[in-house]
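*Asks:* According to Swiss-Prot, the feature domain 'Ig-like V-type' maps to 28-127. The domain 'Ig-like C2-type 1' feature in Swiss-Prot is assigned to 128-206. Per Swiss-Prot, mutagenesis Asn186 to Thr is noted as: No change in secretion; when associated with S-297. For 207-316, the entry in Swiss-Prot reads domain 'Ig-like C2-type 2'. Annotation of the published mutagenesis Asn297 to Ser in Swiss-Prot: No change in secretion; when associated with T-186; the original residue is retained in the structure shown. The domain 'Ig-like C2-type 3' annotation in Swiss-Prot covers 317-374.
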Amino acid sequence: MCRGFSFRHLLPLLLLQLSKLLVVTQGKTVVLGKEGGSAELPCESTSRRSASFAWKSSDQKTILGYKNKLLIKGSLELYSRFDSRKNAWERGSFPLIINKLRMEDSQTYVCELENKKEEVELWVFRVTFNPGTRLLQGQSLTLILDSNPKVSDPPIECKHKSSNIVKDSKAFSTHSLRIQDSGIWNCTVTLNQKKHSFDMKLSVLGFASTSITAYKSEGESAEFSFPLNLGEESLQGELRWKAEKAPSSQSWITFSLKNQKVSVQKSTSNPKFQLSETLPLTLQIPQVSLQFAGSGNLTLTLDRGILYQEVNLVVMKVTQPDSNTLTCEVMGPTSPKMRLILKQENQEARVSRQEKVIQVQAPEAGVWQCLLSEGEEVKMDSKIQVLSKGLNQTMFLAVVLGSAFSFLVFTGLCILFCVRCRHQQRQAARMSQIKRLLSEKKTCQCSHRMQKSHNLI
């Protein structure tokens with residue numbers, strides 16, 4: 001009886017002691033981390049106070065711990081990247097911090113705390129950008145997600161401020177990148193309802209627009225500016241041009257860019273170009289004419305690829321070949337929706353057609369205007385002064401020159417007449433003076449003779 005009684009009373013005590021020795025294993029917590037980044041593995045105390053703890057690897061090697069007011073650390077060679085947040089211990093939090101994550105860090109870590117075991121599963125993933133995060137306009141970017149073989153294709157989603165959202169599992173590609181796609185992309189990897197976000201900085205190098213068009217009247221200067229975000233890139237450039245009436249394209253100018261300085265290598269003399277020596281690339285034609293109207297391609301060759309920019313030049317010319325005809329002509333690439341309009345200034349359109357050449361017969365004298373418009377937008381306009389009927393430009397020029405010549409002849413005759421009159425006046429004055437002197441001399445001689453005769457008597 002005594003021995004039975006003793007056993008019945010000792011059994012609860014033995015179970016109580018055994019419960020203190022047993023370590024309770026709980027469910028695993030999953031933590032995601034990106035290669036090269038940091039990860040924080042949680043371990044919380046229910047008492048919310050400082051306590052002894054130990055972090056161990058899956059093979060039971062001690063990484064670090066705290067016991068009897070002493071900090072315990074494992075092999076420095078193996079765990080130099082591992083640490084904890086000591087200022088959180090007083091609050092009952094004992095996290096394991098792993099810096100500069102490696103793919104081989106993916107494993108199960110065990111936190112022993114208050115006679116309990118907390119298992120934390122760390123999944124480290126690697127993101128590969130092909131061909132990189134600095135690309136040329138029009139190129140494609142492929143993002144590949146590598147993770148632990150045990151993980152089956154975790155989904156990834158990337159967002160950009162341009163409202164681009166790309167979703168896929170393990171890998172995705174973005175095609176025909178634009179300059180607007182440059183900037184910070186926020187990507188999120190999801191696994192077992194756990195999410196890890198990281199930023200991707202993407203730089204897309206290229207032109208601000210895929211094509212530019214200049215609308216100019218004949219005789220005006222045309223300027224083409226090519227804003228680029230190339231940084232310190234070096235390149236070779238060429239502008240090839242095909243005039244509207246030319247059978248084929250030709251090289252207009254070749255140049256190079258090195259250390260932010262532009263150097264012209266070869267250029268045509270007709271038209272004559274002016275190229276800026278610094279960025280942004282600026283190309284100027286001092287005087288355009290109908291023969292230059294057309295389109296071309298600016299090609300920039302860089303180490304990482306080739307960039308293209310379409311360039312268009314539309315030229316307008318308004319002429320009055322004779323007194324009975326007014327002509328407006330446009331050459332260069334225009335939209336089928338564009339319309340040519342001829343009208344007198346501040347009046348209704350006389351002619352309005354979707355053609356490149358329009359005419360007005362017997363135009364009234366005054367200021368005439370030719371406009372090239374697309375819808376409500378006027379792309380360009382040019383003005384001309386129309387002379388009265390029967391007085392064309394040649395006649396007007398002849399009249400002006402004749403009048404000028406007549407004026408010069410009249411002025412010359414007036415000057416000659418004035419000089420002659422002056423000469424005559426001077427000659428008359430001189431003759432008058434001579435007569436006066438002669439008169440005075442005769443008077444003196446007569447007086448002398450009379451005095452001499454008187455003396456003889």
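Heads up, the Cβ atoms here are built off N, Cα and C, so glycines get one too.
Heads up, this one's the original sequence, none of the swaps are in it.
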*Asks:* For Asn297 (mutagenesis position) and Asn186 (mutagenesis position), what Cα-Cα distance in Å is obtained after rounding to a whole number?
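*Replies:* Their Cα atoms are separated by 36 Å.
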*Asks:* Give, as a single whole number between 0 and 100, the mean pLDDT over the domain 'Ig-like V-type' (28-127).
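*Replies:* The predicted confidence over the domain 'Ig-like V-type' (28-127), as a mean pLDDT, is 90.
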*Asks:* Please work out the helix, strand and coil residue numbers for the domain 'Ig-like C2-type 3' (317-374) from the DSSP assignment.
*Replies:* 0 helix, 39 strand, 19 coil
*Asks:* Check each residue in the chain of Asn186 (mutagenesis position) that is at least six apart in sequence and keep those whose C-beta is under 8 Å from its C-beta; list them in sequence order.
*Replies:* Cys158, Lys159, His160, Ser197, Phe198, Asp199, Met200
